[in-house]
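I'd like to ask you about the structure that follows.
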Amino acid sequence: METKPNPRRPSNTVLPYQTPRLRDHYLLGKKLGQGQFGTTYLCTEKSTSANYACKSIPKRKLVCREDYEDVWREIQIMHHLSEHPNVVRIKGTYEDSVFVHIVMEVCEGGELFDRIVSKGHFSEREAVKLIKTILGVVEACHSLGVMHRDLKPENFLFDSPKDDAKLKATDFGLSVFYKPGQYLYDVVGSPYYVAPEVLKKCYGPEIDVWSAGVILYILLSGVPPFWAETESGIFRQILQGKLDFKSDPWPTISEAAKDLIYKMLERSPKKRISAHEALCHPWIVDEQAAPDKPLDPAVLSRLKQFSQMNKIKKMALRVIAERLSEEEIGGLKELFKMIDTDNSGTITFEELKAGLKRVGSELMESEIKSLMDAADIDNSGTIDYGEFLAATLHMNKMEREENLVAAFSYFDKDGSGYITIDELQSACTEFGLCDTPLDDMIKEIDLDNDGKIDFSEFTAMMRKGDGVGRSRTMMKNLNFNIADAFGVDGEKSDD
């Protein structure tokens, strides 16, 4: 059931058919979220007044034919799975000259981890219900010939704030149709959840069970099973690290739960338990196997900390990159000009592709797209000069004291010596990061809990490797970026 390009489809369209105008049928409301490609809005159907979610994807972000095919495949897969009770149901698709719109069921109950944290208590028995749902989605995907490839907590939402809300899988942007026995080779997913065979670039549907096993480990302990200060360190742990069942809270967790995790996080895909077999495991089937006593509150606090990505750090890196001296930047300015052939001040996908070809690179189009995604901090579809420098400069230049002072001052607009929530709001607006939970962002960095960030807290954040990457593909995380592609030596000493 492989998706094939439709030969009759015009080259600048995603859908192989014409559609009515979205606004003739729906009223667009508030923004619900921002993804790598699209923005999701609340929308209301005019004829019924029913609320839905509308994911709007700007076509300017679809820079190559492969991107158009990816969106069309995502739509097909959503239709393919739409009868499953724990998959967000697609309502319809619309396309005009500027956007592709996917209208789907709206989920107003929040993300998986956020819901657990806000409840304030959690038990193994509750974890059973959640992982049973997740494994049920995986089993359904595999039985219908679909590999999800990006299972992570952010892709599971509750359909309502009620206690009996259903957990639903969303975002099939990396999902693919596959045939039994077929292997895939492109490295995609999210660092903590990726299976070892993905890193080895030869894998099948078993990767989804691994990712579900990682989610289960985090649900019960509040931390990922394979962790390191850097993303390359995380990958080393995934390939070689031992599962920790000795430190808290594992001594208090049932043996049955640990046995299931062992079987889901088996490194050999051939020996790994299938989704169906996992659903038949005693911990899931036998109600008495999973205790109902609350887990240690420390698990919840760790879970909250883990689920917040550090967005301030990304903004700060770009601020630093833009203030470095000509000498520190070296030949990067000339390289940027060489790639930016129309002198627009931004690099498009086509310019990046042409620039790489000129320096003799033999990267595939999908790999060049990966570099683009990794460098494009504000998801604009192009790389500006600041983003280019942030992607190509070595970190030890970024972390020098005077650069950290300058970045701190950028946020600390009134020079008070602290970054406040209002100043953070202002910076997020400038960077186009709307609807970001600022309270959580500050709490993550605010070590003395005074509600603001001082310079020492800011410096500690900048020098800590958080490894929380969410790139569409992970070439950047596999120690490969634009600097490598152009042969730039970003690691020269700063002497």
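Including glycine, each Cβ sits where the backbone N, Cα and C put it.
I grabbed these lines from Swiss-Prot:
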ACT_SITE  ASP150  active site, proton acceptor
BINDING   ASP446, ASP448, ASP450, LYS452, GLU457  Ca(2+) 4 binding site
DOMAIN    26-284  domain 'Protein kinase'
DOMAIN    438-468  domain 'EF-hand 4'
MUTAGEN   ASP150 to Ala  Loss of activity
MUTAGEN   ASP171 to Ala  Loss of activity
MUTAGEN   PHE306 to Ala  Constitutive activity
Express the distance between the Cα positions of ASP171 (mutagenesis position) and ASP150 (mutagenesis position) as a whole number of Å.
9
Restricting to the chain of ASP446 (Ca(2+) 4 binding site) and a gap of 6 or more, list residues whose Cβ falls under 8 Å of its Cβ, or answer none.
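Listed in sequence order, they are LYS452, ILE453, GLU457.
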Taking DSSP states H, G and I as helix and E and B as strand, how many residues of the domain 'EF-hand 4' (438-468) are helix, strand and coil?
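Tallying H, G and I as helix, E and B as strand, the rest coil: 17 helix, 2 strand, 12 coil.
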How many whole Å apart are the CA atoms of ASP450 (Ca(2+) 4 binding site) and ASP150 (mutagenesis position)?
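Cα of ASP450 (Ca(2+) 4 binding site) to Cα of ASP150 (mutagenesis position) measures 37 Å after rounding.
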What are the non-local neighbours of ASP150 (mutagenesis position), defined as same-chain residues 6+ apart in sequence with CB under 8 A from its CB?
ASP171, GLY173, LEU174, SER175, VAL188, GLY189, SER190, TYR193, SER211
For a quick check of packing: other C-beta atoms within 10 Å of the C-beta of ASP450 (Ca(2+) 4 binding site), how many?
11
As a test of the contact definition, list every same-chain residue at least 6 positions from ASP448 (Ca(2+) 4 binding site) whose Cβ is closer than 8 Å to its Cβ.
ASP454, GLU457
So what's the mean pLDDT when you look at the domain 'EF-hand 4' (438-468)?
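So the average pLDDT across the domain 'EF-hand 4' (438-468) works out to 76.
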